[in-house]
Amino acid sequence: MTSFRLALIQLQISSIKSDNVTRACSFIREAATQGAKIVSLPECFNSPYGAKYFPEYAEKIPGESTQKLSEVAKECSIYLIGGSIPEEDAGKLYNTCAVFGPDGTLLAKYRKIHLFDIDVPGKITFQESKTLSPGDSFSTFDTPYCRVGLGICYDMRFAELAQIYAQRGCQLLVYPGAFNLTTGPAHWELLQRSRAVDNQVYVATASPARDDKASYVAWGHSTVVNPWGEVLAKAGTEEAIVYSDIDLKKLAEIRQQIPVFRQKRSDLYAVEMKKP
């Protein structure tokens, strides 16, 4: 298959976990009725985003929230990228994305590698590392359409992760993410377009909808970018579903027209994976 429909769910997050999960499943069903074959939820889709919330909302995987995702993926016969949730495992907390196949099987689990620790004086200070531990592995999964590579939010700033995924044959990179009102307007779209052009892949980001009353205000603007760096679809700040038809023939054409993979000077430099 050379094309398929991708859907990104820009969900309004509340403080009530069960409501978030129920509403996420409702939007997933709606996306499936519109022909979406791969659907992504946003970062921290079942929880407010913030260090103080992670311990309270954390679950095992499998657990309550991911069981619902497994069920709805099977019901709708889709590939479901479950945004992320705070995961508890062996006394540690992680920011984790679980992926489910059309039969409800857990296909992949990705723990955010690069924790969001920043300090922009007078604007925003945040330290995920106060409560979360970093993941230590890459994660891809295969579909009948293409291979998909996973990252979460801050991971998008690290070009090496995207390069390794491209080397491993990924044609679509999906980053559930929640940039903020400082970094969002400056870097959200720029980073997506950069990763797409650098690696000649499709890049998709799924953000929570903006809630100006939240302790952490998400930028929104869930986006799909093609390998030419063009924005194919983009949400505003409100709750929405973003749809984009992914054309893999277009990707192949771009790679043929500008064959950077064949032109890389591997005799001079390399980006390599040190741990599978």
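Glycine too: its Cβ is placed from the backbone N, Cα and C atoms.
Original residues only.
The domain 'CN hydrolase' feature in Swiss-Prot is assigned to 4-248; the stated evidence is sequence analysis.
Under its mutagenesis entries, Swiss-Prot includes Glu43 to Ala with the note: Loss of activity using succinamate as substrate. A simple way to gauge crowding: the CB of Glu43 (mutagenesis position) has 27 other CB atoms within 10 angstroms, across all the protein chains here. A coil conformation is recorded for Glu43 (mutagenesis position) in the three-state DSSP classification, outside any helix or strand.
According to Swiss-Prot, the active site, proton acceptor annotation covers Glu43, on the basis of sequence analysis.
Here Swiss-Prot notes a mutagenesis experiment, Lys112 to Ala, with the remark: Loss of activity using succinamate as substrate. For Lys112 (mutagenesis position), the same-chain residues that are 6 or more apart in sequence and have a Cβ closer than 8 Å to its Cβ are Ser84, Tyr94, Asn95, Thr96, Cys97, Glu128, Leu132, Pro134, Gly135, Gly151, Ile152, Cys153, Tyr154, Asp155. Secondary structure at Lys112 (mutagenesis position), taken from DSSP and collapsed to helix, strand or coil, is coil.
Per Swiss-Prot, the feature active site, proton donor maps to Lys112; the stated evidence is sequence analysis.
What Swiss-Prot says about the mutagenesis result for Cys153 to Ala is this: Loss of activity using succinamate as substrate. All chains included, 26 other C-beta atoms sit within 10 angstroms of the C-beta of Cys153 (mutagenesis position). According to DSSP, Cys153 (mutagenesis position) is assigned to a helical segment.
Sequence annotations record features per position, and here Swiss-Prot assigns active site, nucleophile to Cys153 based on sequence analysis.
Mean pLDDT of the predicted structure over the domain 'CN hydrolase' (4-248): 98.
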